[in-house]
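S.K.: I am attaching a structure below and will ask some questions about it afterwards.
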Amino acid sequence: MLQSLAGSSCVRLVERHRSAWCFGFLVLGYLLYLVFGAVVFSSVELPYEDLLRQELRKLKRRFLEEHECLSEPQLEQFLGRVLEASNYGVSVLSNASGNWNWDFTSALFFASTVLSTTGYGHTVPLSDGGKAFCIIYSVIGIPFTLLFLTAVVQRVTVHVTRRPVLYFHIRWGFSKQVVAIVHAVLLGFVTVSCFFFIPAAVFSVLEDDWNFLESFYFCFISLSTIGLGDYVPGEGYNQKFRELYKIGITCYLLLGLIAMLVVLETFCELHELKKFRKMFYVKKDKDEDQVHIMEHDQLSFSSITEQAAGLKEEQKQNEPFVASQSPPYEDGSANH
């Protein structure tokens, strides 16, 4: 009997602190995922780094042997200056010095990468004034960009996600959850095709040194705002229509980021994912826990603004696709 009482008390203890246990496992899983990534990257990339270091040492030794009039400290000083300039986007190579980094189109591309926090790092401000302006520009521009993306994604989601799902639910009587899942998968497939596969094929043709994998890698690194900077389009020697090309890339990155956020918002609104997310939230038991800045169920871009604002109030009996927090849609909008 004591064992049964102890077992039941343990079960009650686990159930009472279920959210804390789930959160603990979430933190542990994230840390393990970080360690897993570090182990894989280290095991894959470290041998290549070692080979490259050996190759550079051999080239340096051979160069000094062929040019005995040049001392090693002089060569080190020259290479250090070249590498320092390269870090600022200026190359000493004759076939790479024809493109300016701070003409208008290049500056426009740089501004877009700063505001979207992609930041390839291939071009950086050279002057103290440019660095100071970059700080001020980013402090104002990044929140402005978040507000802009929030408004755009909210409006696009209404027309691209909620109204189509509501249309099939009301007009054809399909289950809303099933329609939402199918719609999210189709939307993800279309987005990947239009903003990853097709642009990757285009970049592999326009960029001389890029294959399809490298082009796809650039698209993913850019639209996920990782922006490593190892691949930057439009930097080739004598790039044709470089100004127009840079403007097109800027538009592609902006539209692609919006598309990615719309897909993310669509998946976040799925009922199953909402239930899964709530497993890691703090359970609101007390009245003071109810007062907070952001609702737990509103960790998405479209939740910052009102959902589907301006729709008629007499259609409240039509349940929206998201949750009860979003105002219902018009019947007329679903029949378009």
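Glycine residues also receive a Cβ, built from the backbone N, Cα and C atoms like all the rest.
Where a substitution is noted, the model still shows the residue that was there originally.
Swiss-Prot documents Lys274 to Glu as a published mutagenesis change and attaches the note Strongly increases channel activity.
Please go over these features one by one and say how buried each is and what sits next to it.
M.R.: Classification of Lys274 (mutagenesis position) by DSSP places it within a helix.
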S.K.: What is the total of other Cβ atoms whose distance to the Cβ of Lys274 (mutagenesis position) is within 10 Å?
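M.R.: For Lys274 (mutagenesis position), the count of other Cβ atoms within 10 Å is 16.
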